[in-house]
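Worksheet: one structure, shown below.
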Amino acid sequence: MGQKISGGVKTVSRNDSQSTFKPIIPRELQADFVKPARIDILLDMPPASRDLQLKHSWNSEDRSLNIFVKEDDKLTFHRHPVAQSTDCIRGKVGLTKGLHIWEIYWPTRQRGTHAVVGVCTADAPLHSVGYQSLVGSTEQSWGWDLGRNKLYHDSKNCAGVTYPAILKNDEAFLVPDKFLVALDMDEGTLSFIVDQQYLGIAFRGLRGKKLYPIVSAVWGHCEITMRYIGGLDPEPLPLMDLCRRTIRQKIGRTNLEEHIQQLQLPLSMKTYLLYKNRR
């Protein structure tokens with residue numbers, strides 16, 4: 001699921017039992033799917049510390065009663081097997097500025113008919129009777145339905161939009177167990193990244209709001225983990241940070257630490273290039 005095939009991502013035709021393969025970034029649309037520089041910068045940095053991940057984890061006080069955060073793993077919640085119920089949980093931290101990225105781990109076998117990931121305000125509903133794509137059902141939330149490949153916002157009044165946008169009607173994008181959510185409150189956009197491939201902007205117009213990570217689930221005993229990757233402030237990066245990024249780009253990510261250690265540089269500079277001064 002989500003395997004790279006000749007630079008693309010696997011898609012499945014709904015009208016054919018045979019798997020079909022096509023590039024996720026067609027040549028004519030390639031510019032639309034270029035990963036924004038700030039996202040690239042953030043993903044090049046070391047992931048957030050455990051303490052910061054816990055700060056941005058699921059909120060055990062802001063959830064459906066059919067959900068609980070695990071005692072032995074505060075980054076993961078468990079949903080009770082309650083029939084005819086759709087259940088949500090919000091993250092602890094409401095985001096108003098900066099770029100933020102978090103990883104969702106949601107096993108494909110635990111998604112069921114309605115599995116939605118996105119963001120919401122503090123007023124978005126967290127429970128409904130029956131099965132539905134609850135995230136994105138009102139004006140207070142924005143969600144990506146992983147099974148339907150649809151984006152929903154105020155879906156009671158507005159139809160869902162296909163995402164990734166390049167999918168044809170007879171294709172379904174298989175979202176793997178792990179993927180990234182990128183919320184840029186400075187630009188007011190929400191986007192997703194799968195297998196290091198940026199899938200384009202899912203939602204716009206989010207500036208000026210206070211938004212929380214959220215998922216809605218229907219599968220009994222499903223367990224979903226959220227791991228905060230990190231954030232970037234709105235201010236431009238210092239010149240030293242930009243120089244570090246340029247050097248790391250020139251070296252490349254393969255065996256990066258080994259290559260940096262071989263450079264004829266002072267230890268303090270090697271430490272800086274490897275971000276070891278941060279943790």
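Positions of Cβ are set from backbone N, Cα and C atoms, glycine also.
These features come from Swiss-Prot:
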- 36-233: domain 'B30.2/SPRY' (DOMAIN)
- 234-279: domain 'SOCS box' (DOMAIN)
- Y131 to A: Does not affect binding to Elongin BC complex. Abolishes interaction with vas (MUTAGEN)
- G147 to Y: Does not affect binding to Elongin BC complex. Abolishes interaction with vas (MUTAGEN)
- R148 to W: Does not affect binding to Elongin BC complex. Abolishes interaction with vas (MUTAGEN)
- E187 to A: Does not affect binding to Elongin BC complex or vas (MUTAGEN)
- R204 to S: Does not affect binding to Elongin BC complex or vas (MUTAGEN)
- W219 to L: Does not affect binding to Elongin BC complex. Decreases interaction with vas (MUTAGEN)
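Sequence features, as recorded in Swiss-Prot, placed on the structure.
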residue	record	CB count, 10 Å
Y131	mutagenesis position	16
G147	mutagenesis position	16
R148	mutagenesis position	17
E187	mutagenesis position	16
R204	mutagenesis position	12
W219	mutagenesis position	20
Candidates E187, R204, W219 (mutagenesis positions) - the one closest to R148 (mutagenesis position) by CA:
W219
Spatially speaking, which of the mutagenesis positions G147, E187, R204, W219 is closest to Y131 (mutagenesis position)? Use C-alpha to C-alpha, please.
W219
Relative to the Cα of R204 (mutagenesis position), which of the mutagenesis positions G147, E187, W219 has the closest Cα?
E187
C-alpha spacing of E187 (mutagenesis position) relative to W219 (mutagenesis position), in angstrom:
34
For the domain 'SOCS box' (234-279), report the average pLDDT of the model, please.
81
Inter-residue Cα distance where the pair is E187 (mutagenesis position) and G147 (mutagenesis position), in Å
27
